[in-house]
Amino acid sequence: MLRRDPRKPLAILRHVGLLCATGPQRWRFQHSCAEEHSNCARHPLWTGPVSSAEGTRQSPINIQWKDSVYDPQLAPLRVSYDAASCRYLWNTGYFFQVEFDDSCEDSGISGGPLGNHYRLKQFHFHWGATDEWGSEHAVDGHTYPAELHLVHWNSTKYENYKKASVGENGLAVIGVFLKLGAHHQALQKLVDVLPEVRHKDTQVAMGPFDPSCLLPACRDYWTYPGSLTTPPLAESVTWIVQKTPVEVSPSQLSTFRTLLFSGRGEEEDVMVNNYRPLQPLRDRKLRSSFRLDRTKMRS
């Protein structure tokens, strides 16, 4: 079930890039509004302010039905992954991430809002401290307990992921909401190895894994031009957010919360609330591949 976001009220200081909030944080590293604006160690990957003052197409966003426009020209998204290209799962110090050999041209996505073929690079999750929140995107102000991101790069236009990640139309990210429900058998393969990567910078080898098993059966989606939600916040992403969530069990999500932001020998810092603040839509067009039906969304 969709839940109203308990994190409001929330204000982002656009000029200094620091965050003030009541309730749960949209970034786990929260600083006083009176603090000097500086790039201090909010997070080991962080190199800039919480909010990009110059950015005009930042992510994530609150997907509002009133802002969504049905586009009959949006084709179905074509998804074809090579399970054998899965390499390892690791704790990045911000989330756990599954890496793939992206030299395989055939493993990726095309169609939908995309003009080129995009190769799969990695996927990761964002989640909250409880089952009440955790997704990066929201829908009419409602959030899910977690969100999956499958990250792909434009192999037609760019030589490698690094160049694509900061280039125009360089990345395509599929977002999938996770909601509480039935046990997810395919996800369990990942959950089973999480104890081996509890600490930051630890990894475990993975056998074949096809991440299409994590996608919903219904492939209706919203799409909009946006950015990475972690530094460097590059505005290189075509977002493809699935309308239909996938079900996972409470125990599976609880295992996510056993991971740590901290490394071995450091004070334990539980890995939760690893999501970015919502960003304004501004004048961007939010398109949908489906005709809007509110009654079917709230499930």
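Cβ coordinates are placed from backbone N, Cα and C, and glycine is handled just like the others.
Feature annotations, courtesy of Swiss-Prot:
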type    : residues         : note
BINDING : H124, H126, H149 : Zn(2+) binding site
DOMAIN  : 30-290           : domain 'Alpha-carbonic anhydrase'
MUTAGEN : Y94 to H         : No effect on carbonate dehydratase activity. Enhanced proton transfer due to removal of the steric hindrance of F-95; when associated with A-95
MUTAGEN : Y94 to A         : No effect on carbonate dehydratase activity
MUTAGEN : F95 to A         : No effect on carbonate dehydratase activity. Enhanced proton transfer; when associated with H-94 or C-161
MUTAGEN : Y161 to C        : No effect on carbonate dehydratase activity. Enhanced proton transfer; when associated with A-95
Requested in this report: Could you round the CA separation between F95 (mutagenesis position) and H126 (Zn(2+) binding site) to a whole angstrom and send it over?
Outcome: 7
Report summary line: With the fewest other Cβ atoms within 10 Å, the residue among the binding-site residues H124, H126 is H124
Query - Surrounding CB atoms that lie within 10 Å of the CB of F95 (mutagenesis position), all protein chains - result: 19
Report summary line: Across all protein chains shown, the recorded positions Y94, H149, Y161 give the max Cβ-within-10 Å count at H149
